[in-house]
Amino acid sequence: MYSFVSEETGTLIVNSVLLFLAFVVFLLVTLAILTALRLCAYCCNIVNVSLVKPSFYVYSRVKNLNSSRVPDLLV
C-alpha cells in the first residue's frame with residue numbers, strides 16, 4: 001500500500017493533534033473549575049447578604065437597645 005507521508009511525519013502530525021486536544025481538554029477543565037469557584041463565591045455572597053448581615057444588624061440593634069436600658073434598670 002502506498003503512503004502519502006513518511007512514518008516520522010505521520011507520527012509528528014498525530015502527536016501534534018493529540019497535544020492540541022490535551023491542551024483543549026486542559027483549558028476546558030480549568031474553565032470549569034474557575035466557573036465553579038465563581039458560582040461558589042456568588043452563593044457565599046447571597047448567604048452573606050441574606051443571612052449574615054441581617055442577623056448582625058438585629059444583634060447590634062438589640063445590643064444597643066439593651067445597653068441604653070441598663071442605666072434605667074439600675075436607677
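Residue numbering: from 1, along the chain as shown.
Heads up, the Cβ atoms here are built off N, Cα and C, so glycines get one too.
Original residues only.
Record note (Swiss-Prot), mutagenesis Pro71 to Leu: Complete loss of interaction with host PARD3 and MLLT4. Partial loss of interaction with host ZO1. The unchanged residue is displayed.
For the natural variant Thr9 to Ile, the note given in Swiss-Prot is In strain: Omicron/BA.1, Omicron/BA.2, Omicron/BA.2.12.1, Omicron/BA.2.75, Omicron/BA.4, Omicron/BA.5, Omicron/BQ.1.1, Omicron/XBB.1.5. Thr9 (variant position): 11 other CB atoms within 10 A of its CB, across all protein chains. DSSP assigns Thr9 (variant position) to a helical segment in the three-state reduction.
Taking a C-beta cut-off of under 8 Å and a sequence gap of six or more, Thr11 (variant position) has no contacts in its own chain. Per Swiss-Prot, natural variant Thr11 to Ala is noted as: In strain: Omicron/XBB.1.5, Omicron/EG.5.1.
Per Swiss-Prot, natural variant Leu21 to Phe is noted as: In strain: Eta/B.1.525. All protein chains shown were included, and the count of other CB atoms within 10 Å of the CB of Leu21 (variant position) stands at 10. In the three-state DSSP classification, Leu21 (variant position) falls within a helix.
Here Swiss-Prot notes a natural variant, Pro71 to Leu, with the remark: In strain: Beta/B.1.351.
Cα-Cα distance from Thr9 (variant position) to Leu21 (variant position): 18 Å (rounded to the nearest whole number).
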